[in-house]
Each structure stands twice: as C-alpha cells, then as structure tokens.
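The following features are taken from Swiss-Prot:
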- ASP114 to Ala or Asn: Abolished activation following binding to trace-amines (MUTAGEN)
- TYR272 to Ala or Val: Abolished activation following binding to cadaverine or putrescine (MUTAGEN)
- GLU292 to Ala, Gln or Asp: Abolished activation following binding to spermine (MUTAGEN)
- TRP296 to Gly: Abolished activation following binding to spermine or putrescine (MUTAGEN)
- THR298 to Ser: Decreased activation following binding to cadaverine or putrescine (MUTAGEN)
- TYR299 to Phe: Abolished activation following binding to cadaverine (MUTAGEN)
Amino acid sequence: METLNESIRNSSLLCVEAFHNFHCTYNDVSEAERAILIAIIIPAIAITIFGNLLTVVSILYFRQLQTRTNVLTLFLAVADLLVGLLIMPFSAMRSVYNCWFYGWTFCKIHSWFDYTLCTLSVLLLSCISFDRYVAISDPLRYHQRITNRTCALMLLFCWLCLPFYGLVFMLEWNLVGLEEELAQICPDDCPVLLNLPFAMANTIFGCVVPMILMTLAYGRIYQLARQQARKITSTAMGSNVDSARSSLRREHSATITMGIIVGVFISLWMPYFVVSTTESIFGYQASSLAWEFINWFTYINSTVNPILFAAFNRPFRNAFYLILSGRIFSSSYRGVDLFNVQHGSKVNQGAKRCVSTLIGKESDR
C-alpha cells in the first residue's frame, strides 16, 4: 500500500525545479516582492525573540512581577519565544520561496511544534482569564483558590497538547482520507492539511470553547470591576479611599492588559480557524499564498504580546526600561516598586528612547 509520503513523491502536478533539485509549486513572486517579504519578516522575527526574551527576564528578575498570574504569563512568553526561534524562521523560508528545503520528516516535526505552541498559547490565555476572574470576583480568597498547586495543575493541563499533537502529526493522522489532495502536492512542499475530524476537534477545543470562556470571563470581570469601583467610592473614607483605589487599580491594570491581549489574540487567530474549518468541509481551494498569509497572522500574535505588555501595563513597561537602560547591572533593583520608577537620569535617556520607539508614546495609566 502506498504511504502518504510516497503519494506526495508521486505527485502528478507539474512542479518547478526551484533550487538545487528541489521540486516545488510554481511561485510567481518577483525578486522585488521577495525582497519586500524578507524586509518585513526578518524584523518581525527579531521583535518576537527580543520582546518575549525581555518579558521572560523581567518576570525572573523583578520580585514584584513574580506573582501567580505572571507564572502563567512567563510560560506564555516562553511559548511565544519558541515560536520566534523554532517556527517563524522555517516558515519564513517557506513563505518567501514557496518551497520546503528540510525534508518530509522535519515538515511533520515543524507542524507538530507549530500547533503545540500555538494551542499552548490559547490554553494559557484561558488559564490567565480564570486567574483574573478569581482575583476580581473573589479577592479575599484568591490566595486560597489560586495556589501553587493550582498553577502547576493548569500548566500540566496546558502542556498535554505536546504529546497529543506529536501523535497526530508524526503518525500522520491529520492526513488520513486526504490522499487525493496529497497527490496534487509537489515533492518539496510542506502542506498544512487537516482532515475533517481533526480540523473540527482542533477548532472546537483549541478555539471555540477557550474563546467563549475567555469572552464570558472578561465580560463578567468588567461588570464586577465597575461595581467594585462604585462601592469603594461610596463606602470608603479619607486615606482608605486612596489605599483601596490603589489596590484595585493594580488588579485592574493586570486584568485590562490581559483582556487586551485576549482581544488581539482572537482577532489574529479567528481567520485561521475559520478558513481551516471551511477548507476541511468544502475542500482545499485556498492558494498556498493565502494559507501562508493566514499562518503569519497567527505568528504575529507572538510578536505583539510583549509590545502590549509594555504599552498597557506600567510595571512591565518600567521593567523593560530598567533592563534596557542597564540600571539592573549597576545596583539591585529586584525589589523596586515598578509602579514608581524615575526615568529622569541622563544616562538612561537612550534606553528611554529605545522603549518609546518600540512601544510608541503611551501615557502611564
């Protein structure tokens, strides 16, 4: 019986010899257009790696950022960092040259980690939404409900997608029933094909259910935040007002940041889940160029997350500033109050301009 790999190798589609005996689908992208793609993709990869590395270092270094919420945020940044290191460079070569230079086995490994890391981001965002919901809805029992054990169990649950996608892609379960489509693929292409059962399961459990839960959680959080703000204003007196408002503002700052990140995530990922599901149902009609464009929408989500942290969360913004300015190397800033960091030193103006360039001119909240 012919294997799926042999089916691709015996493709009857007219392919072109692209580079050094690699046979790929014809690509009418001009050299000028290819240069533009490279000029866009390389900075995106660099920002993804640098920004998420900055997030990881910030959480590991500054004590104020070492909260249970940020344990989940740390793993989200690690997942995004791995997307920049392991996924985007190889996908960039495929996008620019419309060819896969690394063999069929590595194509499956690449798809495995691509889906694993992206699904991991979805699940981590869902866990962070639950954490924020508990912090706002039940603040007095937050530390009883969100314990170290709870965080460990949530992380374990999220990482279960690693062996799941490993079995699916390495055993080619996602390609069962797609022999006809595979026969039309060139030998050195790396197709991202999902049969209907896997596409539906991936969409429902990797998109629809988490996004519904996140939307409901943040909708409820918004209602509770407004109620708490009114209650504090009407019941607190004198210095108690400032203290209560300060505590509430810090919780809301983290919640607003994660809410924005979830909103951006849904916007960037929805096209992929819609197209992948409809393609599986009605047949694969979208061009390889369209697929690459949609895939890069999902990768860009890993690029923008650290930018959103810096733009909408003052502690993270100040942490990035202290790292880029080099102040963490001159004296101990591990215990600094990241809500109140002075930016006035002349030595640090270059770093301040660097941060401003990266995140734009955002006013402190």
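In case you wondered, yes, glycine gets a Cβ from its N, Cα and C as well.
Nope, none of those substitutions made it into this model, it's the original residues.
A map of Swiss-Prot features onto the structure.
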{"residue": "ASP114", "record": "mutagenesis position", "Cβ contacts under 8 Å, 6 or more apart": "ILE87, SER91"}
{"residue": "TYR272", "record": "mutagenesis position", "Cβ contacts under 8 Å, 6 or more apart": "ILE294, ASN295, PHE297, THR298"}
{"residue": "GLU292", "record": "mutagenesis position", "Cβ contacts under 8 Å, 6 or more apart": "SER91, ARG94, SER95"}
{"residue": "TRP296", "record": "mutagenesis position", "Cβ contacts under 8 Å, 6 or more apart": "ILE41, SER91, SER95"}
{"residue": "TYR299", "record": "mutagenesis position", "Cβ contacts under 8 Å, 6 or more apart": "ALA44, THR48, VAL83, ILE87, MET88, SER91"}
If you draw a 10 Å sphere around the Cβ of THR298 (mutagenesis position), how many other Cβ atoms fall inside it, taking every protein chain shown into account?
19
